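> Structure below; questions to follow.
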Amino acid sequence: MTEDKSQVKIRFFTREKDELLHVQDTPMYAPISLKRYGLSEIVNHLLGSEKPVPFDFLIEGELLRTSLHDYLTKKGLSSEASLNVEYTRAILPPSYLNSFSNEDWVSSLDVGDGSKHIISGSYDGIVRTWDLSGNVQKQYSGHSGPIRAVKYISNTRLVSAGNDRTLRLWKTKNDDLKLTSQQQAQEDDDDEVNIEDGKTLAILEGHKAPVVSIDVSDNSRILSASYDNSIGFWSTIYKEMTVVDPLEDINNPNNKISTAARKRRKLTMKDGTIRRRAPLSLLESHTAPVEQVIFDSTDNTVGYSVSQDHTIKTWDLVTARCIDTRTTSYSLLSIAQLSTLNLLACGSSARHITLHDPRVGASSKVTQQQLIGHKNFVSSLDTCPENEYILCSGSHDGTVKVWDVRSTSPMYTITREDKSVQKGVNDKVFAVKWAEKVGIISAGQDKKIQINKGDNIFKN
């Protein structure tokens, strides 16, 4: 096969909703030397576009990252083959927008649905809310150690968790977020109207080691992952949880609490108005620290967790039982769900991301694909709000990478913008969040919250 002269029969098609991006369904011949740019020129010519639209191309569901010649060679096909080539809008580079300075390492980030406010959890033990100009709107103090996870519950509540082994529910104010009728009824019932913004609404106790991950469902439930190998299942409705007596915990001689921890607990008890609650249940099956837990985005009675014990577990939250376990060959540190694709993306200590289908039976090791490109632990994952195939990952190698799961290599790599960052010294990324109206937010060891463009990245 001569690459410069040979041609191959192709048929272009697209699943784009915009009818103006649809070409006529007519087969044509194209040089097999063409790559993405050349194919994009052909499609734009067929569309008669005044302003060229950048496209990506897929053949049999696989992103084309080489020439047509190389693709045919890889698949063992001749130029006499006929190819159905799908085209889709290309993702634009996630250009740098802004950075905010924090007092200490930033471990966790969140943005409420439809909100333009960022919340961060820091190793200095403080939760902060930020506007997009980098101004701190509010600080929430109460944890007695580093914070490892933060999440919005509603526009008047958020939850945090940390190394002090507790979760805290906080009163906040975010006018960008709207309450559901259930949330409004709950807050009216709990008489939170008179509680000051920034105050702790409740302390949730039950874990025996640092709590490093939390997730929130739309039915007033919280999941927490802990280094005590367990997962906590909680409610934001106080009357559904058992009251905890902190004095019983402190005075129990069999309880292995350090002297310093006992002193801290007694200090926090000075505010007798703070509710203390126990979990609805503790889910136990992991044999090593649990790194992250999430709700199924389409069924809040199901949860997924990953652990240093190399497993992905599926949980029935109604019965509090593990119903499926997948075993890998490496510690798993992060997880995100691509719900429309029925896939779980899992970041590992082996530096790659694996894609698993939770519907497939656990009798065999099932790995759909590995995304390879990071050079250190993959500590955080989040999905693109605009495209079901796109996700981003944060790593201890100091980068955030943007992936299309139809390709095994990253589309883009985001590096730390702060000039004081030293590679391998203070560049670890601990958290990423891809938020609509904000962008790709990342943070970590450099004490910076960095924002890169991630909104409207499929538009010209």
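Glycine is no exception: its Cβ is also placed from the backbone N, Cα and C atoms.
Here the original residues are kept at every noted site.
Pulled these from Swiss-Prot:
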type	residues	note
MUTAGEN	Tyr123 to Ala	Disrupts the interaction with YTM1 and cannot sustain growth; when associated with E-310
MUTAGEN	His310 to Glu	Disrupts the interaction with YTM1 and cannot sustain growth; when associated with R-104 or A-123
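Situate these features within the shown structure.
Tyr123 (mutagenesis position) has a Cβ environment of 20 other Cβ atoms inside 10 Å.
The Cβ of His310 (mutagenesis position) has 17 neighbouring Cβ atoms from other residues within 10 Å, across all protein chains displayed. Under DSSP, His310 (mutagenesis position) is assigned to coil, being neither helix nor strand in the three-state scheme.
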> Check Tyr123 (mutagenesis position) against DSSP and tell me helix, strand or coil, would you?
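In three-state terms, Tyr123 (mutagenesis position) counts as coil.
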> Could you state the CA-to-CA distance between His310 (mutagenesis position) and Tyr123 (mutagenesis position) to the nearest Å?
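So the alpha carbons of His310 (mutagenesis position) and Tyr123 (mutagenesis position) sit roughly 26 Å from each other.
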